[in-house]
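Features of the protein shown, as given by Swiss-Prot:
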DOMAIN    64-160  domain 'PA'
MUTAGEN   Cys258 to Ala  Decrease in E3 ligase activity. Complete loss of myoblast growth suppression activity; when associated with A-260
MUTAGEN   His260 to Ala  Decrease in E3 ligase activity. Loss of myoblast growth suppression activity; when associated with A-258
MUTAGEN   Trp270 to Ala  Decrease in E3 ligase activity. Loss of myoblast growth suppression activity
Amino acid sequence: MLLSIGMLMLSATQIYTIVTVQLFAFLNLLPVEADILAYNFENGTQTFDDLPARFGYRLPAEGLKGFLINSKPENACEPIAPPPLRDNSSTAFIVLIRRLECNFDIKVLNAQRAGYKAAIVHNVDSDDLISMGSNDIEILKKIDIPSVFIGEASANSLKEEFTYEKGGHVVLIPEFSLPLEYYLIPFLIIVGICLILIVIFMITKFVQDRHRARRNRLRKDQLKKLPVHKFKKGDEYDVCAICLDEYEDGDKLRILPCSHAYHCKCVDPWLTKTKKTCPVCKQKVVPSQGDSDSETDSSQEENEVSENTPLLRPLASVSTQSFGALSESHSHQNMTESSEYEEDDNDNIDSSDAESGVNEESVVVQLQPNDERDYRVTNTV
């Protein structure tokens, strides 16, 4: 579960990084405004900035080429004159309209009804570019042609050199920048997914660490089951291995199943907040009776190996013996070993005596006269 969440988070992070880099690179390459390329009779070229309207169709990707015609009337608030007739039906005409006196959507709709393929609306007494919009849904549904907005200086230049009467033509270049909601919404979705995955990963890890720490610590009810001994002079315990202070009369000692004793104030925080093991021998400190942990959990804990696990684990039988039993068994073992050593010594002495007798006999044999040995050899043959 944790591994799969980590893989998902890694994938989401990679996607987020790639999308962010590509998005910024894409936005830096995109133009913020469309352009109008104007060609006069002598093939002279000039470029004008424009701003597309928020209604109507978008310009085709290859651009829209057409002949520029001045609107009659110029404000196009009423039906305007249609474009001139030409033999080539594929020829497009673009109308130039003046701003003010009526809404933008009315101007563009009148241009569409007159037969124009696009409309250019110019500002009055200003070169500022305005984003043309509309609040009338019924009119918006009827508008099919694209339209752009230009400044007054650009409109004057177009009228002087690039109209249809003067042999010029224009090309409306579309803008390729996407609206804000086109890339902002996917960006926010990806960021949200990454944050959700990170939160899930952190919560899962916190729960697992909390469960692992709780499993490795001793509960309060388990701690109460461990015996407490009041120290008296003459006891076999002498020094607390945690605080290194000598025991005094009346000190409360916590006796662990491994027979190690510590001050209650020293060992209790260790058992309940750190690990339920003996600080010295690392043996598990679990009450022998009434332990609520299952055998499966205890076996799993015993099989777990960590950096704190001792290289030589104490035998299970040792955990149930007291210091007196340990000393008694140790003395009994020493007596047994000493008796064995004595028997071995006696055997060694007997064997050494036998060997010495054999050696003496061989020496005696070797000291016998040569003729007797020859005689024995002859009889043997």
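Any Cβ shown, glycine's included, is placed from N, Cα and C.
Just the original residues are modelled here, none of the noted substitutions.
In the structure as shown, the Cβ atom of Trp270 (mutagenesis position) sits within 10 Å of 19 other Cβ atoms. Reported as a whole number, the C-alpha separation between Trp270 (mutagenesis position) and Cys258 (mutagenesis position) equals 16 Å. DSSP assigns Trp270 (mutagenesis position) to a helical segment in the three-state reduction.
Summarising the environment of His260 (mutagenesis position), the number of other Cβ atoms within 10 Å of its Cβ, over all protein chains shown, is 20. Counting residue by residue with DSSP, the domain 'PA' (64-160) contains 26 helix, 22 strand, 49 coil. If you take every residue in the domain 'PA' (64-160) and average the pLDDT, you get 88.
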